[in-house]
Amino acid sequence: MQTLLVSSLVVSLAAALPHYIRSNGIEASLLTDPKDVSGRTVDYIIAGGGLTGLTTAARLTENPNISVLVIESGSYESDRGPIIEDLNAYGDIFGSSVDHAYETVELATNNQTALIRSGNGLGGSTLVNGGTWTRPHKAQVDSWETVFGNEGWNWDNVAAYSLQAERARAPNAKQIAAGHYFNASCHGVNGTVHAGPRDTGDDYSPIVKALMSAVEDRGVPTKKDFGCGDPHGVSMFPNTLHEDQVRSDAAREWLLPNYQRPNLQVLTGQYVGKVLLSQNGTTPRAVGVEFGTHKGNTHNVYAKHEVLLAAGSAVSPTILEYSGIGMKSILEPLGIDTVVDLPVGLNLQDQTTATVRSRITSAGAGQGQAAWFATFNETFGDYSEKAHELLNTKLEQWAEEAVARGGFHNTTALLIQYENYRDWIVNHNVAYSELFLDTAGVASFDVWDLLPFTRGYVHILDKDPYLHHFAYDPQYFLNELDLLGQAAATQLARNISNSGAMQTYFAGETIPGDNLAYDADLSAWTEYIPYHFRPNYHGVGTCSMMPKEMGGVVDNAARVYGVQGLRVIDGSIPPTQMSSHVMTVFYAMALKISDAILEDYASMQ
């Protein structure tokens with residue numbers, strides 16, 4: 001009996017150890033000297049240790065015969081304490097060494113630059129994001145197969161992989177009473193990524209239920225689980241959190257349990273500069289990568305099978321361009337020989353965010369977050385008829401304008417994308433905007449235009465990869481509907497903040513406050529928004545997965561066209577935006593592509 005008690009005590013104490021003690025082993029295992037891998041050969045090299053990179057590395061190395069090297073510019077950060085682990089500290093990490101903070105070009109909409117927040121460390125942006133766990137509309141994912149020809153990329157398959165990644169925690173009675181709704185059939189329970197209600201232990205604010213009451217008066221559904229393929233309505237939602245409320249980031253979940261595998265190595269503090277290509281045959285082949293920290297200190301490491309780019313939608317396309325894979329018009333002026341001519345870096349689609357914030361009465365105090373995924377008609381309200389007229393008459397003009405600005409390469413192909421978006425809006429009633437409510441001391445709405453029609457680009461500006469000189473231009477609001485949509489959604493947030501049951505807790509507006517008349521019309525909002533918004537940090541599309549003739553860079557197995565042994569496996573490849581937070585889809589992508597890689601590996605044995 002005494003032995004049993006002692007054993008139980010030891011187990012309990014071990015479980016209670018702070019994460020920074022439990023993670024000492026992983027930090028000691030990380031390689032920091034590039035000479036440890038320089039000149040070596042492994043089966044697979046992964047450029048980038050973020051969400052998709054670490055998920056794929058963990059999946060591939062389940063086979064002890066497969067060796068994987070992950071190269072990451074940052075370090076292990078999951079044990080940094082509340083600034084990383086506490087989702088309620090969202091934003092505090094911005095501007096630190098864990099934030100790449102990529103700067104855009106000077107934006108035409110306001111003659112200012114903006115910062116793109118992106119995680120620099122093992123786990124990537126799962127270290128710094130808000131942790132929201134929702135899924136897009138079924139029609140959006142289905143279109144990847146039906147419109148873009150990506151066989152196997154449909155809702156049923158992608159949702160199955162997303163559930164495979166998930167370890168869901170159902171809300172308790174208190175959380176359900178506060179506004180959570182849970183459909184067990186829409187969640188996985190045996191996966192790796194912990195997802196469940198955010199709960200500080202404080203009472204929940206009644207403002208969430210007040211919002212639900214206010215939108216129900218408008219015919220908007222409220223008992224919604226945003227994981228089921230139709231995110232329209234108002235509800236609370238899961239976050240990527242353990243039950244003890246510690247962030248469930250990609251390094252904690254995919255690397256920490258697996259770092260002791262002898263076939264998995266992780267090199268930190270190094271940048272992948274370019275892919276090494278062999279051109280002995282008719283088709284170039286990726287045989288490794290060059291990596292380093294600056295031009296005078298680079299190394300090569302070699303891949304027996306494949307190189308997998310997972311550096312994110314801002315950086316993976318630049319690695320391709322530095323490698324000679326991209327548009328001749330971009331590469332040749334920099335003195336880079338074009339090995340494969342592809343529209344790399346185009347089709348960049350990021351969302352925008354503006355804020356409406358109000359003071360609340362003491363009766364409204366408490367924790368709580370909820371989202372209103374609003375349809376096109378709900379977003380535009382009385383302006384809906386005119387907005388639909390734009391959709392029905394302007395698509396071809398918008399495509400021509402986007403191509404002329406360098407955001408895409410072909411008007412006909414872009415028109416197919418626009419018609420797809422119109423189909424979502426008109427025939428499937430997908431969510432067009434998101435009003436994200438946080439009740440932490442205020443009633444604050446972050447408001448997103450979810451489906452931008454504008455197209456931007458990212459391109460290198462120098463042939464030296466280690467200078468990190470590239471132009472990132474999302475071209476925010478250069479499409480008239482995008483500006484109108486962001487303006488209308490933000491106007492809607494102001495309206496709902498002081499409507500119906502919400503009025504009970506309204507104690508005056510602080511943002512926009514006096515910066516915009518309370519009775520401002522939509523035209524006034526379109527003048528206000530360009531100077532009072534931020535990027536949403538959800539850029540996709542820069543190495544789009546679609547047919548070459550439509551502007552694709554990779555095929556439906558994420559293989560780069562015209563190159564053997566090279567894939568892009570990150571947020572660069574979705575060909576469209578989504579009415580969702582993107583993590584659920586990115587985890588599904590990583591697992592689905594991993595299976596494709598493993599199938600190819602098995603066929604070679």
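Backbone N, Cα and C define each Cβ position, glycine as well.
The FAD binding site annotation in Swiss-Prot covers Leu51, Thr52, Glu72, Ser125, Asn129, Gly130, Thr132, Val272, Gly571, Met583. Thr132 (FAD binding site) falls within a strand segment according to DSSP. Taking the Cβ of Thr132 (FAD binding site) as centre and 10 Å as the limit, one finds 22 other Cβ atoms among all the protein chains shown.
What Swiss-Prot says about the mutagenesis result for Ala58 to Met is this: Fills the deeply buried cavity in the vicinity of the FAD binding site, making the binding state more stable and thus contributing to stability. Long-range Cβ neighbours of Ala58 (mutagenesis position) (same chain, at least 6 residues apart, Cβ-Cβ under 8 Å): Thr192, Trp254, Leu255, Pro257, Asn258, Leu264.
What Swiss-Prot notes for the published mutagenesis of Gln164 to Arg is this: Does not affect stability but causes a twofold increase of the enzyme's specific activity; when associated with E-591. The local packing around Gln164 (mutagenesis position), expressed as other Cβ atoms within 10 Å of its Cβ over all shown chains, amounts to 16.
Counting Cβ atoms from all protein chains shown, Arg167 (mutagenesis position) has 17 others lying within 10 Å of its own Cβ. Looking at Swiss-Prot, the entry for mutagenesis of Arg167 to Asn says: Stabilizes the enzyme structure by the introduction of new hydrogen bonding.
For Thr298 (mutagenesis position), the same-chain residues lying six or more positions away in sequence with a CB closer than 8 A to its CB are Gly273, Glu290, Phe291, Gly292, Tyr466. One entry in Swiss-Prot concerns the mutagenesis experiment Thr298 to Arg. Its note says: Stabilizes the enzyme structure by the introduction of new hydrogen bonding.
Around Ser362 (mutagenesis position), no same-chain residue at least 6 positions away in sequence has a Cβ under 8 Å from its Cβ. According to Swiss-Prot, the mutagenesis experiment Ser362 to Pro carries this note: Causes entropic stabilization, in which a proline contributes to enzyme rigidity due to the lower degree of freedom of proline in the unfolded state.
The number of other Cβ atoms within 10 Å of the Cβ belonging to Glu396 (mutagenesis position), over all protein chains shown, comes to 14. For the mutagenesis of Glu396 to Gln, Swiss-Prot gives this note: Optimizes the charge-charge interactions at the surface of the protein 3D-structure. The structure shown keeps the original residue.
Taking all protein chains in view, 23 other C-beta atoms sit within 10 angstroms of the C-beta of His538 (active site, proton acceptor). Annotation comment: Swiss-Prot describes His538 as active site, proton acceptor, evidence class experimental evidence.
Applying an 8 A CB threshold to same-chain residues 6+ apart, the list for Val560 (O2 binding site) reads Leu320, Ile325, Val340, Leu342, Cys543, Val553, Val554, Leu566, Arg567, Val568. The O2 binding site annotation in Swiss-Prot covers Arg559, Val560 and rests on experimental evidence.
The Cβ of Thr576 (mutagenesis position) lies under 8 Å from the Cβ of Gln140, Ser143, Trp144, Gln349, Gln417, Asn420, Tyr421, Val540, Gly541, each of these being in the same chain and 6 or more residues away along the sequence. For the mutagenesis experiment Thr576 to Met, the note given by Swiss-Prot reads: Increases significantly the enzyme's thermal stability by generating a sulfur-pi interaction.
A separation of roughly 14 Å, to the nearest angstrom, links the Cα atoms of Arg559 (O2 binding site) and Gly571 (FAD binding site). Site extent for FAD: the farthest pair of Cα atoms among Leu51, Thr52, Glu72, Ser125, Asn129, Gly130, Thr132, Val272, Gly571, Met583 sits 30 Å apart. For His538 (active site, proton acceptor), the recorded positions whose C-alpha atoms fall inside a 10 Å radius of its own C-alpha are Gly571, out of Glu72, Thr132, Gln164, Arg167, Glu396, Gly571.
Ala58 (mutagenesis position) falls within a helix when secondary structure is assigned with DSSP. Cβ neighbour density within 10 Å is lowest for Arg559 among the binding-site residues Arg559, Gly571. Rounded to a whole value, the Cα-Cα separation of Gly571 (FAD binding site) and Gln164 (mutagenesis position) is 19 Å.
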